[in-house]
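Quick look at what Swiss-Prot lists:
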BINDING   HIS222, HIS226, HIS232  Zn(2+) binding site
DOMAIN    127-326  domain 'Peptidase M12A'
DOMAIN    371-487  domain 'CUB'
DOMAIN    490-540  domain 'TSP type-1'
MUTAGEN   HIS280 to Tyr  In e2920; temperature sensitive mutant. At the permissive temperature of 15 degrees Celsius, few animals survive and are short and stouter
MUTAGEN   GLY339 to Glu  In ju345; temperature sensitive mutant. At the permissive temperature of 15 degrees Celsius, 80 percent of animals are viable. Severe lethality in a sqt-3 (sc8) mutant background
MUTAGEN   LEU469 to Ser  Partially lethal
Amino acid sequence: MHKIFIIFGLLSLCAAHSLRDLSNKDEEDPPSSAPGVRKRRMMSEEDQKTVDYYMDKLNKLADEKHPEEIERHKNPELVAWDRKRDSVLNPEEQGKFFQGDIVLYPEQAKALYEQALTEGKTRVKRKFIGSNLRRWDASRPIIYAFDGSHTQREQRIIELALEHWHNITCLNFQRNDQANSGNRIVFTDVDGCASNVGRHPLGEEQLVSLAPECIRLGVIAHEVAHALGFWHEQSRPDRDQYVTVRWENIDKDSKGQFLKEDPDDVDNAGVPYDYGSIMHYRSKAFSKFDDLYTISTYVTDYQKTIGQRDQLSFNDIRLMNKIYCSAVCPSKLPCQRGGYTDPRRCDRCRCPDGFTGQYCEQVMPGYGATCGGKISLTRSTTRISSPGYPREFKEGQECSWLLVAPPGHIVEFQFIGEFEMYCKIRHSLCMDYVEVRNSTDFANTGMRYCCYGTPPTRIRSATTDMVVLFRSFYRGGKGFEARARAVPEAGNWNSWSPWTACSATCGACGSRMRTRTCPPGNACSGEPVETQICNTQACTGMCAQKREEEGQCGGFLSLLRGVRCRQEKTVMAPCENACCPGFTLQRGRCVR
């Protein structure tokens, strides 16, 4: 069966709005594990043993580096039950694979271990998404198929997630269940939620496993993002500038899941770290007890932003388009508010949440209520609130405000009165929320506020503008009320802290950070944290590199038949790449 996606009006409307759960299974659908379905494995038994070997060594190495332990008296069965409850929200964390849902090839597992051994000493060159070998050809449809292990309803939901990726990027997907060779994605139900990262470099099929608990649009979009080349957000080389990993709170056998990627392997295309990414772990992922944080955000008000599995963030989409679609539109539009030229419609901009219009020049109108808009502030207080406050708002209502202070002023925002927005308290995660974007780039996900009790934070903008978003996806509630005003851009910051050490020695592969604080009572403008690329000189000298050599294959049958295989070997050789992915060499320096 061949099928090329076209844009269906109803599906587009559903997909563009939000990747939410759908209703219960259709009664006519057969069980997902229907008899007669061909059983598959994510990889061969021999390859699995190799990967398990290196993953075990990785966990032991991480445990040696971070030996902190917290002793608690808790029934192991209760701990297992807590994790089973967690799987409802983030089922991809419960898998047996690397970081829960990433299926590594043997050479990848070995390279990860070698990187961990030599961290900060030797550059180990590897071919992950930073290499074109694992990127799909955006000029051709990506072939996908089902192996028969999903019901018709489950297939429809999976295709809706693909349709969403299709609508927001230049990528096209084509179904072909009869294809038996070449690169293609095969959806199966073989082992929880799991996928490889990027295209198979040898032109073979790759499995994306989606068990019944994974059939949610947000989780499917997450796994498809892996197949298209995305790693987890908190694995970025620069993550320590945004979050702190609480090693002492991580389950003993899971510390290897929090290793960072080598800068050589990841091309972030200049897109900043994204707390709201659908690829980010939640706050308590892989914790040894359900009340312990394993990831703490550097700015505490971002804590409830991380870990969502509802929708692709604007920066998730922007990164995918930068990697695959940057050449689609011959000319770029003068997009505002962090927008960029839409590769699906080159005559319009793709806008961050809260903005619309050809150039993102308009504030998005309210949905399900008359609310939001652009408000020009003065020094007098202006109040904004959820629809109907203090009465309860309704499920599905959305409001967007752009608060603008006059020149020489910034925006001051503070919650007042009763506050209630639906959240998952155990997971420290907002389901419905008020989001405040106060940075210099409105493309970045902001701080999300939810749960019960009025947030005490007094928020000030980095510029004359601030965006406030009210989103009620799941249920009604009391909502919020806040006051905003323009305050003079007065008072100075305290001095910057010293720069942190650069995370890499050359090639523009590293970054560094410094911070500053605003004294109480001052209305400081600008950002409290600054990061920059560092050590941009070209890499020279010797690097640990992967080389292919012909040798005897492993396995009894291969030895018996005398089969020869191409094998990887790590050797010291002159560095192949002078610059990290996304940078080019110009006059001895690596520039973007």
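Cβ atoms are placed via backbone N, Cα and C, with glycine included.
Heads up, this one's the original sequence, none of the swaps are in it.
Source: prediction; values computed, not measured.
Taken through DSSP, the domain 'CUB' (371-487) splits into 0 helix, 63 strand, 54 coil. On the backbone, the CA of HIS232 (Zn(2+) binding site) and the CA of HIS280 (mutagenesis position) stand 6 Å apart. The shortest Cα-Cα distance from HIS226 (Zn(2+) binding site) to any of the mutagenesis positions (HIS280, GLY339, LEU469) is found for HIS280. Summarising the environment of GLY339 (mutagenesis position), the number of other Cβ atoms within 10 Å of its Cβ, over all protein chains shown, is 25.
Assigned with DSSP, the residues of the domain 'TSP type-1' (490-540) fall into helix, strand and coil as follows: 0 helix, 13 strand, 38 coil.
DSSP assigns GLY339 (mutagenesis position) to coil in the three-state reduction, outside any helix or strand.
Comparing the recorded positions HIS222, HIS226, HIS280 on other C-beta atoms within 10 angstroms of each C-beta gives the minimum for HIS226. Across the domain 'CUB' (371-487), mean pLDDT in this model comes to 94. Put simply, LEU469 is the one of the recorded positions HIS222, HIS280, LEU469 whose Cα lies nearest to the Cα of GLY339 (mutagenesis position). Remark: LEU469 (mutagenesis position) has ASP353, GLY354, GLU398, CYS399, SER400, TRP401, TYR433, VAL434, GLU435, VAL436, ARG437, GLY446 as non-local neighbours, by Cβ distance under 8 Å and separation of at least 6 in sequence. The two recorded residues, HIS222 (Zn(2+) binding site) and HIS280 (mutagenesis position), have Cα atoms 10 Å apart.
HIS226 (Zn(2+) binding site) falls within a helix when secondary structure is assigned with DSSP.
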